[in-house]
Amino acid sequence: MHNQAPIQRRKSTRIYVGNVPIGDGAPIAVQSMTNTRTTDVEATVNQIKALERVGADIVRVSVPTMDAAEAFKLIKQQVNVPLVADIHFDYRIALKVAEYGVDCLRINPGNIGNEERIRMVVDCARDKNIPIRIGVNAGSLEKDLQEKYGEPTPQALLESAMRHVDHLDRLNFDQFKVSVKASDVFLAVESYRLLAKQIDQPLHLGITEAGGARSGAVKSAIGLGLLLSEGIGDTLRVSLAADPVEEIKVGFDILKSLRIRSRGINFIACPTCSRQEFDVIGTVNALEQRLEDIITPMDVSIIGCVVNGPGEALVSTLGVTGGNKKSGLYEDGVRKDRLDNNDMIDQLEARIRAKASQLDEARRIDVQQVEK
């Protein structure tokens, strides 16, 4: 694998969302948002637990009503992952969920109310040591900024964000992160670039309302990838009109591709052609589903023929190179065995699980030695 220098991240202050550190060099946190009715406690808890299983660091929950706030109390008691309450329009809901142990408040300054209401929310957050996310969105800019700029622009999003950053500064509150989201990739990227030069608080990245599973993943990969490659961003959400679990998977895939943070298996697979000696696509799809529980970072190359297979296998944790009836299995760049093409999936799953256990044990021993 090419020896790329690590991305130099923007310096920022640190806050904590529950027990998850955000900013100041902490691992970039991946989060999602529930799409159940919050008042359906069972469904919401089940979805949050599903997000936890695929690695969500933080989960946001919409709390649109006081009934939802009461449901939030019950939800919080049944999950372990830190929860962010998404609050719009009614500041009193923010005060209520703060009583119930919320880990972070997300407010949209364009619709939460006047300065006095914001002050009440901030005072409550300070008293209970709850961080705030200032969530600026191109679709809900303040009316005066809409009139001033005519349309959402990077300068408009920046002015909205700075207006409320300044407000929190005047209230001597510094436990916050900021987002300036837009559905347009260029608008979002430039807004974040401008904001990154103005403040040193952590930045939450996102391309809002990005689209369905395919188009939304592409937009997010481009927008977030550009910013992350420049060292901008401390936490992220991939917004998809899809199962929230997919948001977490895509988020980790983006970080994995940039070598910022790895979780689970990085599959390297050829797009296939008539040279393939076994069903590459079927093998990859099956293994991705079967091995979702593996969190050990490792590269697995699955190549259908000998044209590129050996080269990819040399730089993979495990690699398969297609051959006639049997395919070569490489481990850490060394050819170890041959696998029957008719039983490829089961054999490879077993080898990957064994390798993951081996790597986990080696890391455990390393940690013990360091602690001594």
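Just so it is clear, glycine is given a Cβ too, placed from its N, Cα and C backbone atoms.
Taken from Swiss-Prot as is:
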- CYS270, CYS273, CYS305, GLU312: [4Fe-4S] cluster binding site (BINDING)
- GLY322 to Asp: Loss of activity (MUTAGEN)
- GLY328 to Asp: Loss of activity (MUTAGEN)
- ARG335 to Cys: Loss of activity (MUTAGEN)
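Positions of the features from Swiss-Prot, shown on the structure.
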| residue | record | Cβ neighbours (10 Å) |
| --- | --- | --- |
| CYS270 | [4Fe-4S] cluster binding site | 20 |
| CYS273 | [4Fe-4S] cluster binding site | 10 |
| CYS305 | [4Fe-4S] cluster binding site | 19 |
| GLU312 | [4Fe-4S] cluster binding site | 21 |
| GLY322 | mutagenesis position | 23 |
| GLY328 | mutagenesis position | 19 |
| ARG335 | mutagenesis position | 14 |
(request) Compute the mean position of the Cβ atoms of CYS270, CYS273, CYS305, GLU312, which form the recorded [4Fe-4S] cluster site, and then list in sequence order the other residues of that chain whose Cβ is within 8 Å of it. (result) PRO271, THR272, ARG275, GLN276, VAL280, ILE303, GLY304, VAL307, ASN308, GLY309, GLY322
(request) For GLY328 (mutagenesis position), find which of the recorded positions CYS273, GLU312, GLY322, ARG335 come within 10 Å, Cα to Cα. (result) GLY322, ARG335
(message) Rank aside, I only need the closest one: which of the binding-site residues CYS270, CYS273, CYS305 has its C-alpha nearest to that of GLY322 (mutagenesis position)?
(response) CYS305
(message) Between the Cα atoms of ARG335 (mutagenesis position) and GLU312 ([4Fe-4S] cluster binding site), what distance do you get, rounded to the nearest Å?
(response) 12
(message) Using DSSP and collapsing to three states, where does GLY328 (mutagenesis position) fall: helix, strand or coil?
(response) strand
(request) Determine, from DSSP, whether GLU312 ([4Fe-4S] cluster binding site) sits in helix, strand or coil. (result) helix
(message) Using DSSP and collapsing to three states, where does GLY322 (mutagenesis position) fall: helix, strand or coil?
(response) coil
